[in-house]
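Enquirer: This is the feature table in Swiss-Prot:
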type	residues	note
DOMAIN	16-94	domain 'GIY-YIG'
MUTAGEN	R42 to A	Defective in 3' incision but not in 5' incision
DOMAIN	204-239	domain 'UVR'
MUTAGEN	D399 to A or N	Defective in 5' incision but not in 3' incision
MUTAGEN	D438 to A or N	Defective in 5' incision but not in 3' incision
MUTAGEN	D466 to A or N	Defective in 5' incision but not in 3' incision
Amino acid sequence: MSDQFDAKAFLKTVTSQPGVYRMYDAGGTVIYVGKAKDLKKRLSSYFRSNLASRKTEALVAQIQQIDVTVTHTETEALLLEHNYIKLYQPRYNVLLRDDKSYPFIFLSGDTHPRLAMHRGAKHAKGEYFGPFPNGYAVRETLALLQKIFPIRQCENSVYRNRSRPCLQYQIGRCLGPCVEGLVSEEEYAQQVEYVRLFLSGKDDQVLTQLISRMETASQNLEFEEAARIRDQIQAVRRVTEKQFVSNTGDDLDVIGVAFDAGMACVHVLFIRQGKVLGSRSYFPKVPGGTELSEVVETFVGQFYLQGSQMRTLPGEILLDFNLSDKTLLADSLSELAGRKINVQTKPRGDRARYLKLARTNAATALTSKLSQQSTVHQRLTALASVLKLPEVKRMECFDISHTMGEQTVASCVVFDANGPLRAEYRRYNITGITPGDDYAAMNQVLRRRYGKAIDDSKIPDVILIDGGKGQLAQAKNVFAELDVSWDKNHPLLLGVAKGADRKAGLETLFFEPEGEGFSLPPDSPALHVIQHIRDESHDHAIGGHRKKRAKVKNTSSLETIEGVGPKRRQMLLKYMGGLQGLRNASVEEIAKVPGISQGLAEKIFWSLKH
């Protein structure tokens, strides 16, 4: 683990209110999401001397950071926990998975409408519901809808060319409009209307209509039909009982603000159709002397106006600050949306409670952030002492990733006095070298990064070279040959070689390519910050390499599964009604397809899920 998590300092910042917490590992990945009636009491239980299970011990050993979101009630905490688990798919949760390109659920305008996920411009005829936080949330919702309201989700090309119903019909997840006589036009249209109402947040109307139909069927002695509708009613109720819904079904964003020690936190609650979908904290960079009103006004403008093509504005925005140009802001947003957008600063009732909640979350997140910042400062001070530098304000670290020499990617990550500066992370595609030549790759990325004009504020104090003596020698050669206007002698070049068995804490550091290196104690704060930036660089390189490799393959997810050739692909898609139906199918359902064994069904299931 790159850093020792200071549980004692963190717990001092935690409230005793109900809420949800997210635990992160050293790579910034959410590894656990939980809920609590009392956040302080629950989180304190993780750091006792005697833990409940080995799983908890393994979890706690990997904790790098914890974020909390305060909620009004336990019910809200339950909903939020569920949303976060679907979003992050944490490793230590029982799994039931921020996308700038917000996906929608699309209900087509066909004679027999279909449901599908949609991204981008809304050209196709039909209705769009959303936005959803990410693609996984859409797929989960589509799978849920398919179980409750069995309208088709297959591609039109599949739908138009069927002579008999697919497996989705056989297992009760599609009414089979592709084959004449399986479902009446009226029944299919009714199910489509239920979907429309459900996605619009009108769950009560759906239940009212279903109950009425069930009673009518029962009175007409159509007991089988009444039982089917009863099951549908129960399915809808199971879903709606888990959701916290406000008295109004409006769409609104609630923005709370906290400011302390020169740092601001803006916390946004996202509420759609009266349901809390989630929340997020933002920490805008605040120049000295800036008024808080300017921070809020600038943030709101950037948040809604940048990337506006992919962002859907809510009908109302609640602000934790009385802005001088509130009318101007509302008019600008209304013009952008093509409809009236209200910006309110003094709400009442439920809206006032939401604003108080956003304010509480902003203050909690800011307190936690300031505590983390203090820890980073201590580690950088310790590193400066080890390296005999006056201070370390900026560090950059490089790593190389490839597969058997192909699709080589170099990463550069940046840390400043506050820790990771992710907006300045960069990836470089390496070309024109001998496959697998990491030295040439390092040489190339350093020349591209530093062989140009650099602003004085962007000159690093330390450049960390992951790979030991050989890579450090490349860096020294590159810097010796640089012909630049900035002070190329300012950065200290530091090589890092992994220890025996590549275990954290056994790293060897090098100032020069020749001679012996030196090591730091495993509990050294200076070593922790070196491990942290090194791990960030490695993860960033691996992530870039995976994207490049996936792009090069340019094949469907089915084509990558061993044992699934063209005939089996065709059979799977035919019986499941397309790839979406296959993604939503269980192992048992996949195994029913002719030619697919239980073992292959499991392989297909997990390949599509991951």
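Glycine too: its Cβ is placed from the backbone N, Cα and C atoms.
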Enquirer: Around D438 (mutagenesis position), which residues of its chain at least 6 apart sit with Cβ under 8 Å of its Cβ?
Expert: I400, G467, Q471
Enquirer: Here are some mutagenesis positions: D399, D466. Which one has the most Cβ atoms within 10 Å of its Cβ?
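Expert: Checking each of D399, D466, the winner is D399.
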Enquirer: DSSP on the domain 'UVR' (204-239): how many residues come out helix, how many strand, how many coil?
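Expert: Secondary-structure composition of the domain 'UVR' (204-239): 33 helix, 0 strand, 3 coil.
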Enquirer: Measuring Cα to Cα, how many Å separate D466 (mutagenesis position) from R42 (mutagenesis position)?
Expert: 39
Enquirer: For R42 (mutagenesis position), just count the other CB atoms lying within 10 A of its CB, please.
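Expert: That number is 18.
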Enquirer: Where does R42 (mutagenesis position) sit in DSSP terms: helix, strand, or coil?
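Expert: Note: R42 (mutagenesis position) is helical by DSSP.
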Enquirer: Can you tell me the mean pLDDT for the domain 'GIY-YIG' (16-94)?
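Expert: A mean pLDDT of 83 is what the model gives the domain 'GIY-YIG' (16-94).
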Enquirer: How many whole Å apart are the CA atoms of D399 (mutagenesis position) and R42 (mutagenesis position)?
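Expert: If we compare the Cα positions of D399 (mutagenesis position) and R42 (mutagenesis position), the gap is 39 Å.
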Enquirer: Quick one: DSSP breakdown of the domain 'GIY-YIG' (16-94) into helix, strand and coil?
Expert: 33 helix, 19 strand, 27 coil
